[in-house]
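Engineer: Questions regarding the structure given below will be posed in turn.
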Amino acid sequence: MKLKNQDKHQSFSSNAKVDKISTDSLKNETDIELQNINHEDCLKMSEYENVEPFVSASTIQTGIGIAGKILGTLGVPFAGQVASLYSFILGELWPKGKNQWEIFMEHVEEIINQKISTYARNKALTDLKGLGDALAVYHDSLESWVGNRNNTRARSVVKSQYIALELMFVQKLPSFAVSGEEVPLLPIYAQAANLHLLLLRDASIFGKEWGLSSSEISTFYNRQVERAGDYSDHCVKWYSTGLNNLRGTNAESWVRYNQFRRDMTLMVLDLVALFPSYDTQMYPIKTTAQLTREVYTDAIGTVHPHPSFTSTTWYNNNAPSFSAIEAAVVRNPHLLDFLEQVTIYSLLSRWSNTQYMNMWGGHKLEFRTIGGTLNISTQGSTNTSINPVTLPFTSRDVYRTESLAGLNLFLTQPVNGVPRVDFHWKFVTHPIASDNFYYPGYAGIGTQLQDSENELPPEATGQPNYESYSHRLSHIGLISASHVKALVYSWTHRSADRTNTIEPNSITQIPLVKAFNLSSGAAVVRGPGFTGGDILRRTNTGTFGDIRVNINPPFAQRYRVRIRYASTTDLQFHTSINGKAINQGNFSATMNRGEDLDYKTFRTVGFTTPFSFLDVQSTFTIGAWNFSSGNEVYIDRIEFVPVEVTYEAEYDFEKAQEKVTALFTSTNPRGLKTDVKDYHIDQVSNLVESLSDEFYLDEKRELFEIVKYAKQLHIERNM
């Protein structure tokens, strides 16, 4: 599939020491069919040829753009923001021109080499057209009502269209999960499921104004909570199935495996990670969420420079095995860190004075966690005669790489290497963008240009890419064999900030993988797919680690802490700030031993006691206690909630507490009031039963014990 901007090759920086070559003339050269091609011709054909990915950048940009837009509107957005979000999504998923849904289908079909059946394709496209048309009508009605919220007619129209559209999503979602074709349909399912959940959220935001009853609003809310789990589990299951089906043994199979992993993360899993944050009862104000997962762009190596000479493609040139490449490229689960410096060591591949390639042979990476100590890792050859090149990246986001995949031929033995890389970066806190480049020199070799933005495009078009970039470089891996040196870049999402800043007027979600250290006994483990990154685990009591947080004033602002966790045991969570204890509470098991982590095994719980930060920068610590070794306790993230935020669950708890207290006399807390009847106690019991397990499980148990005591007193009195 051709790139839309294939002929718009952006040049390397002006300080480059390489002669510019016309990309148009090169394109013409590569289209010429040559007979009896020789050594020099093969090199000439591949010179500055642009490597085409499976899909245009605009297709991936759709997934990146939608996730990025939603990240900016989490919580309960203003009515105008909701309408604007629908307008954006309609433009992305139902644009004029070629059907975006077909492009999604074709992309996955090509990666996994599986065609969707004609019936399933046509059924899905027909249902998607209907949903798009209905969503556009609802969007127009919503905008009309937002412009005149007191208009009875506008309110009635948007309400009826909302109910009809929501039911339509319920009916049509199964068309995107056809048995046997779940994997190629997965991006479509994820986007449609995401829209359904956003739509269900509207009932909680606007339902009261539209005239929906409390029970109707509750029905939509409960459906949203239930479907969020169902949709999440479906996406993770079929992502994992598709990925495992692509696992192979050689380098070529790794290429498609990695492409599926990257693109399905961008188009599916990033959306799934946001589903819990659509809950308006949990997130009634602006909410900041972060994606900490890593994705990997294609290896920098020549690909098909000539069809009759297959070994000139890096993965056919005696490249390492699938498992060796994974080990070289994908780090073990680790705390989120940021790249600070790269030192590059070069090797020389030489045929003659006019044909040679100085290429990337090894490197030393320096990186650190947020507020942590410097870490160093090395790969490849680091003891070479060529002077190393050191590139500083402290406090800089590398948002784009332009790399040359080089090919040097020794008679019939190709050598694959990387003779040049341009790292485009910007300072995090200043509007200054520039680049550093690695270029030790080469001559007479074949090269192909690989631009990271073809695989990780910016979130939006129409802005400079140093403003709208979606990812930052986090790590570099090296695939190394006797005749292959291929780089693989690792990237994190821009939403994972460098500062762990807590805002006074919004809910701040901080994944625990952003801690700056790990306590003894704690481990980072692979995320289950729906958390947006890796998670932390303990199997015995102790602290997980420390998070360095920065506080935006006012410092008088008070917060409550919430924890998203999963556990095979009842336990206590303890929190502290700068070593001073803040909260301690009992919480219950969410899963059984041996059970897989899925959406329902995670629960978000909170402490009721508020606190303030006294310093601009503080260290927050969380630990798990009072459980037997051998159990498993996982934490996804910590949430800091301004205390002014009131919750329906909190109101219900206070009301239930008052009703329970009212059963007893004021002079004797153990004495039942004389006018309390059996049905009074039953009413209070039902009220306690309706309390949220998520927030007040232990308090609920305590109130039940008091109600039972009241029941016992009533029975004894009647006897």
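Keep in mind that glycine also has a Cβ here, set from the backbone N, Cα and C atoms.
Modelled residues match the original; the substitutions are not represented.
Heads up, here are the entries from Swiss-Prot:
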type    : residues      : note
VARIANT : Lys159 to Arg : In strain: 61
VARIANT : Asp233 to Tyr : In strain: JHCC4835 and HD-1
VARIANT : Ala443 to Val : In strain: AB88
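Map these features onto the structure and tell me what's around them.
Structural biologist: Non-local neighbourhood of Lys159 (variant position): Trp210, Gly211, Leu212, each in the same chain, at least six residues away, with C-beta under 8 Å from its C-beta. Under the DSSP three-state reduction, Lys159 (variant position) is assigned to helix.
Its Cβ placed at the centre, Asp233 (variant position) has 17 other Cβ atoms within 10 Å.
Secondary structure at Ala443 (variant position), as computed by DSSP, is strand. Remark: Ala443 (variant position) has Thr354, Gln355, Tyr356 as non-local neighbours, by Cβ distance under 8 Å and separation of at least 6 in sequence.
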